[in-house]
Amino acid sequence: MFGIGARDLGIDLGTANTLVFVKGKGIVVREPSVVALQTDTKSIVAVGNDAKNMIGRTPGNVVALRPMKDGVIADYETTATMMKYYINQAIKNKGMFARKPYVMVCVPSGITAVEERAVIDATRQAGARDAYPIEEPFAAAIGANLPVWEPTGSMVVDIGGGTTEVAIISLGGIVTSQSIRVAGDEMDDAIINYIRKTYNLMIGDRTAEAIKMEIGSAEAPEESDNMEIRGRDLLTGLPKTIEITGKEISNALRDTVSTIVEAVKSTLEKTPPELAADIMDRGIVLTGGGALLRNLDKVISEETKMPVLIAEDPLDCVAIGTGKALEHIHLFKGKTR
């Protein structure tokens with residue numbers, strides 16, 4: 001057996017954001033999963049927030065990209081470089097680093113063996129002594145303080161940037177789960193497409209995300225908020241300002257929300273009766289950034305006829321759970337697909 005020290009890390013390697021948990025300190029890194037590169041030399045210009053601020057604003061020889069897509073690695077070398085940057089950030093105050101850290105890194109529950117191997121290899125290349133995968137919904141459940149090690153059913157719905165993870169958990173394992181590549185990014189795309197088709201206006205990812213956060217809702221609100229947005233008129237090519245309503249955005253998000261709700265319902269249908277009874281008592285717990293979409297908890301509750309709760313600190317649950325799982329790292333040793 002190997003000891004777990006204060007230098008070991010839990011990493012929530014997300015499509016939208018990367019969080020790093022250090023044992024004894026909590027979350028010490030919280031940055032967008034974005035890297036800015038020189039197109040000719042492939043050298044790194046910026047990582048994280050600095051790189052995200054460059055999206056849509058870079059000169060021709062610099063490109064800001066997200067090396068993760070739908071919860072898996074889309075650009076291996078860039079992901080490894082980004083992870084190395086964040087690992088170094090997390091341990092920069094450790095003085096002379098006695099040894100490389102063990103790293104617990106989250107992966108989507110629907111990932112393939114090849115995709116999981118890429119995450120493990122990238123984590124090792126980034127400076128880990130060794131890397132151990134933990135399924136995202138399991139980490140989210142730990143971070144949400146659900147009784148995952150007990151013989152009782154817990155249900156978590158983790159809505160991240162690239163994937164939505166739905167899982168029933170009992171006795172330290174996932175009983176049944178579903179991973180769909182529909183989540184926060186898909187919501188942003190739906191808003192972009194709606195604005196383009198309805199107003200002939202092109203907006204960027206950052207504007208779409210701001211719209212979602214400010215006036216987005218899983219169902220049409222009784223009193224609709226308005227929001228002024230700017231983009232490029234596709235007819236004239238010139239900048240243009242329009243005003244949109246919350247009801248419009250809830251309509252734009254309808255299909256995405258419906259897909260997430262169907263994933264929740266289909267997972268419940270595969271749940272053993274005893275565990276379903278536990279979930280009816282305890283409720284379905286929502287985690288991830290998507291849990292913050294207004295009225296999503298209400299819509300899921302109405303569709304499933306079950307209580308639905310939003311976890312405390314939903315954005316941090318996966319990272320916290322990944323960090324807490326370091327205490328049980330021996331259970332994950334050699335546990336790959």
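Heads up, the Cβ atoms here are built off N, Cα and C, so glycines get one too.
No substitution from the list is modelled in this structure, which keeps its original residues.
The Cβ of ASN17 (ATP binding site) has 23 neighbouring Cβ atoms from other residues within 10 Å, across all protein chains displayed. Secondary structure at ASN17 (ATP binding site), taken from DSSP and collapsed to helix, strand or coil, is strand. Annotation comment: Swiss-Prot describes THR15, ALA16, ASN17, GLY161, GLY162, THR163, GLU209, ALA210, ILE211, LYS212, GLY289, GLY290, ALA291, LEU292 as ATP binding site.
Long-range Cβ proximity for ASP158 (mutagenesis position), meaning a same-chain Cβ under 8 A and a gap of 6 or more residues, is found for GLU136, PRO137, ALA140, THR164, GLU165, VAL166, ALA167, LEU286, THR287, GLY288, CYS317, VAL318. According to Swiss-Prot, the experimentally introduced change ASP158 to Ala is described as follows: Causes a severe defect in cell morphology and in chromosome segregation. Can still form filamentous structures, but these are rigid rather than dynamic.
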Show which residues of the chain containing GLU209 (ATP binding site), separated from it by at least 6 in sequence, have their CB under 8 Å from its CB.
GLY184, ASP188
What count of other C-beta atoms do you get within 10 angstroms of the C-beta of ALA291 (ATP binding site), across all chains shown?
23
Helix, strand or coil at GLY162 (ATP binding site) [DSSP, three-state]:
coil
For GLY162 (ATP binding site): intrachain residues, at least 6 apart, with Cβ closer than 8 Å:
GLY14, THR15, ALA16, MET68, LYS69, ASP70, GLY71, VAL72, PRO108, ARG181, ALA183, GLY184, ASP185
